[in-house]
Amino acid sequence: MKRNGETKRRRNVAEEAEQGEDPAMWENLDRNFRQVQSVLDRNRSLIQQVNDNHQSRMADNMSKNVALIQELNGNISKVVNMYSDLNTSFSSGFHGGKNGHDGGGAAGTRA
C-alpha cells in the first residue's frame, strides 16, 4: 500500500513540474513528512512498550519505563520542532514563489 502512495506522490510531483510548480519543494516536504512519520512510529512503539511494562507489574520493567518515557518526551519535542520547520518551509515556498525556494530549508536539519 505504501508503494502505491509513493507512486501517486511521484506522479503528482511530475504533474506539478509540468504546471510550473516547484517539484523540489514538494519533494522536500514529502521527505520531511516521512521523517516526522518515522518519529511518530517510534513513539507508538515506545507507548506500547510502556504499556506492556506497566501491565507486567514487574519492578525491573517499571523502572525501564522511566527511560522510555524520557525518550517519548524528547521525541514529542522533536515532532513539534519538525512541524514548525515544515510550516516555515511550506510558507516560504509559497510566499517566496518558486524562485524564492532553495530546495533546502531548516526542515531537513532535524531527525
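Using the three backbone atoms N, Cα and C, a Cβ is placed for every residue, glycine included.
At each noted position, the model has the original residue.
Record note (Swiss-Prot) on the mutagenesis of GLU15 to Lys: In elf4-201; reduced homodimer stability associated with a slightly impaired circadian gene regulation.
As a published mutagenesis entry, GLU18 to Lys appears in Swiss-Prot alongside the note: In elf4-202; reduced homodimer stability associated with a slightly impaired circadian gene regulation.
Quoted from Swiss-Prot for the published mutagenesis PRO23 to Leu: In elf4-208; reduced homodimer stability associated with a slightly impaired circadian gene regulation. DSSP assigns PRO23 (mutagenesis position) to a helix.
Its own atom aside, the Cβ of ALA59 (mutagenesis position) has 8 Cβ atoms within 10 angstroms in the protein chains shown. One entry in Swiss-Prot concerns the mutagenesis experiment ALA59 to Val. Its note says: In elf4-212; reduced homodimer stability associated with a strongly impaired circadian rhythm (short-period phenotype).
As a published mutagenesis entry, GLY74 to Arg appears in Swiss-Prot alongside the note: In elf4-213; reduced homodimer stability associated with a slightly impaired circadian gene regulation. Listed in sequence order, the residues of the same chain lying 6 or more apart from GLY74 (mutagenesis position) and placing their CB within less than 8 Å of its CB: none are present.
Taken residue by residue with DSSP, GLY74 (mutagenesis position) is part of a helix. Distance noted between the C-alpha atoms of ALA59 (mutagenesis position) and PRO23 (mutagenesis position) is 52 Å. Using a 10 Å radius centred on the Cβ of PRO23 (mutagenesis position) and all shown protein chains, the other Cβ atoms total 17.
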